[in-house]
Structures are given as structure tokens and as C-alpha cells.
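The block underneath contains the structure these notes are about, expressed in C-alpha cells.
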Amino acid sequence: MRRLRFSPRSSFARTLLLIVTLLFASLVTTYLVVLNFAILPSLQQFNKVLAYEVRMLMTDKLQLEDGTQLVVPPAFRREIYRELGISLYSNEAAEEAGLRWAQHYEFLSHQMAQQLGGPTEVRVEVNKSSPVVWLKTWLSPNIWVRVPLTEIHQGDFSPLFRYTLAIMLLAIGGAWLFIRIQNRPLVDLEHAALQVGKGIIPPPLREYGASEVRSVTRAFNHMAAGVKQLADDRTLLMAGVSHDLRTPLTRIRLATEMMSEQDGYLAESINKDIEECNAIIEQFIDYLRTGQEMPMEMADLNAVLGEVIAAESGYEREIETALYPGSIEVKMHPLSIKRAVANMVVNAARYGNGWIKVSSGTEPNRAWFQVEDDGPGIAPEQRKHLFQPFVRGDSARTISGTGLGLAIVQRIVDNHNGMLELGTSERGGLSIRAWLPVPVTRAQGTTKEG
């Protein structure tokens, strides 16, 4: 089933929309009930009384219920005119007295015609003081009867409208506040889940709200505690394995130093293997370390890139640069970003053919740095798996490595609320670009400079 294009996504918006819809439906239903069972019967009764008044004023005789004909004296009719404020006008005089501004109502004319027994036209004039009813009956087709409704004032409807609007706004405001309170535990749960996704275990959440939400929060706290225990056990295990492995490696290195000069080539080969083992162990430790919470600070991204370029460049490796002119202030953990850039450069050196390019730049609200190589590249269908631990591309299977370098980069960038993007370099190799968020003030300034 397709979701409506403009349907709200969040539970807060959906619940608020549901309450507002139900409130509106309740108001419409109340209006229809009052209209059909109170207003329309009262209006019919009003028309009936008004019809009797008009008939009494327009005829000399009235027929009573028992059939007796009653003669209405002219003086009595004039007294009724005066008491009720009724006036008689010719067609031209009625136009000048306000008939031109009166609105014709077909249903009132139809009901009045039924009461008077002949064609009747009813118009209603709404002025600043009170409404006025104009009638022209078949009894006197050239005379308009003006009946002011002095007991009904236009201002009487304003409080009713204000009270109805106030009740509706109070109901919507109360619903909004209630839903906000109900959704607050879910917002806390969302933030905590995002932290767990980054490898940061938050403190146990406070269990409050509805019983279902409390149950979910309790289950989440149990899950987070289990994840933390698992992460701690893993870190302890890797630390123990690292210590236990480096001890025999150190003894092997000491043994190679006591080998004779004739076995120098063998000692050099053994030392290379020892260095590779140490590098693998260090990568495991780095991978575990990146899951921990890191203190952030404002730092210049270009300065961090420059330190890595200076450290990784040498007589065996030339790194081409295309850095953004000026500084790029980013909220980051400089040591972690330095580790990520170094891993990207080492990856480019290991799988490329000697050419490496490091560049940086800015866009509105974010900055980026990029490392390119001229190696065989990675097929597009394999790129989405490249950041998973221990996963390596087909072209890298013949080269030694753990498959953790880019996984470490991914973790570091995720901890900075950034994202990674793989592409093809200008020389056909692999291009890795990391995006980092930039404070709004800095992003606006960067846009002007660029």
C-alpha cells in the first residue's frame, strides 16, 4: 500500500493530525446536530409567528381556531406597528431604506409562502445594530414590510465565535503538549540508539512515560548493558592477545640480533615479518579504540592534513596536494582524523602505483578531504562492502593486509557525524572522500571566500 505523498512521517505529527481531525469532525458534527435539531426548528417557529403577524397586519379580519372571524381595528394595527417597529414601504422607498443591501433567502421565502398561502419574497438585511427582515407577500404585492429583529444583535455572535475558537485552540495546544510529553522518552531513546550505533554506550536511560515506552526503555537498557559488556570483553581480549603476541615477537627479534652475519638476510626477513605482525596488532587495537567516545575541539583540517602529508612523504613516496587555500575550521578529534588520513594514504600507497593525491575543500555547511591513487580501482558493485571489517577488494587479495584500514576510517568519520564516498580518481584508481560537518558561521564565511 502506497503511503500518501503528504502524510506526516513522525508519530508526533500523525497523532497531532489525528486529534485535530477528530476535533474538527466533532465540531462539524456538533454544528450539524445543533443546526438540524435546534436552529432549524426555532427558525420554522419564528417564520410561523412572523407569518401570523404579517397576516394580521395585512388583512382586516383574522380567523380564530374555532372558525370565528375577528375584525382587526386600524388603531390596534397601528399600535402593533409601533410596538414591533414594523414599517411599510413602497418598492421605491424600500430600495432607499435599505432593501438594496438585503440578501434574498430562498428557503425562508419558501417557508413563509407556505405559512401565508401564496408567493412571498423574504430578504434579510444585516447592519451594524441588528438584522432586518423584508417581506413582500401576495396579499399586498406592491408593499414591502420591514421587520427589525431588535432582540438579535450582531455582536451577540462574536463571543460565541471567540469562545469556540478559544476552546479549539486550547484543545489543540493541550494535545500538542500531551504528545510532546508522550514522545519525550522516544526522543531520548532515539539519541541513545544513535550513540550505540557509533559504538558509544550511553548511561542507562530513565524509565518514564507510558507503560509500553517504559518496557521498551528497559529492554534498551538491558541491550546497551549487554553491548557494553561485550565491547569491554572484546577490548580486554584483544589487549591480552596483543600482549601475549608481542612478548614472543620481542624474543624472536632479540634472537635475530644474536644471529651471525652470514644469516643477516634471514634476520632481515624475520624482522620484516615481525614488523608486519606488530602493524596488524596495532590495527586491531586502533579498530577497537575508534569505538570509544572522543573529545571534540575546533581545529584546522588543512593543518592536520599537512602533518600527515609531511609524515608520509619521503624519498620513496611523493604526495601531490590540492588543499583549500586558507584554513578550514572543523569540530573534530585531531588525532583520530590524523589516523584516518594516514590510513587512507597508506591504503593508496599499498594498492596504487606510486601516485597519491591529497586534496580538501568546502561546501555550504560541510568540508571534505580526499585521497586518490592510480591503482586498479574497485568495481562499483564492491564499493559498498569495502568499509566492512576484514573485507578487501579483489585487486587487493594478493597484497598483505588485514582489511581493517578503511573500516577504521569509516568508524572515525561516523563518530564525527560525517560520511565517506568512494569514486574513481582522475588517473583511474580509487578515490576516497570524507565529508565532515562545519559550524554554520564558518560554512557561511567559506561560501563567500569560495
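Please read every residue number as a count from 1 along the shown chain.
Cβ atoms here come from the backbone N, Cα and C positions, even for glycine.
Remember, it's a predicted structure, so these values are computed and weren't measured experimentally.
For reference, Swiss-Prot has these:
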MUTAGEN   P41 to L or S  Constitutive OmpC, no OmpF, with or without sucrose. Phosphorylates but does not dephosphorylate OmpR
MUTAGEN   R180 to C  No OmpC, constitutive OmpF, with or without sucrose. Weakly phosphorylates OmpR, dephosphorylates normally
DOMAIN    180-232  domain 'HAMP'
MUTAGEN   A193 to V  No effect
DOMAIN    240-440  domain 'Histidine kinase'
MUTAGEN   H243 to R  Does not autophosphorylate, does not dephosphorylate OmpR in vitro, no OmpC or OmpF at 0% sucrose, low levels of OmpC and very low levels of OmpF at 15% sucrose
BINDING   H243, N347, A348, A349, R350, Y351, D373, R392, G393, T402, G403, L404, G405, L406  ATP binding site
MUTAGEN   D244 to A  Autophosphorylation by CDD is resistant to waldiomycin, CDD peptide probably no longer binds waldiomycin
MUTAGEN   P248 to A  Autophosphorylation by CDD is resistant to waldiomycin, CDD peptide probably no longer binds waldiomycin, alters structure
DSSP helix/strand/coil residue counts for the domain 'HAMP' (180-232): 40 helix, 0 strand, 13 coil
Mapped DSSP class for D373 (ATP binding site), helix or strand or coil: strand
Cα separation, G405 (ATP binding site) to H243 (mutagenesis position) (Å, whole number): 21
Most Cβ neighbours inside 10 Å, all chains, among the recorded positions A193, A348: A348
Listed recorded positions among P41, R180, A193, A348, R350, G405 whose Cα sits within 10 Å of P248 (mutagenesis position): none
By Cα-Cα distance, the member of binding-site residues A348, D373, G405 nearest A193 (mutagenesis position): G405
P248 (mutagenesis position) in three-state DSSP notation: helix
Alpha-carbon spacing, D244 (mutagenesis position) to G405 (ATP binding site), which is rounded to whole Å: 23
Cα separation, P41 (mutagenesis position) to A348 (ATP binding site) (Å, whole number): 87
Averaged pLDDT, computed only over the residues in the domain 'HAMP' (180-232): 85
Nearest-integer angstrom distance between the alpha carbons (Cα) of R350 (ATP binding site) and R180 (mutagenesis position): 53
Around the Cβ of D373 (ATP binding site), the count of other Cβ atoms that are within 10 Å: 26
Per-residue Cβ crowding (10 Å cut-off), top of recorded positions H243, P248, G405: G405
Count of other CB atoms lying within 10 Å of the CB belonging to R350 (ATP binding site): 14
Residues that sit under 8 angstroms from R180 (mutagenesis position) by C-beta distance, when 6+ apart in the chain: F12
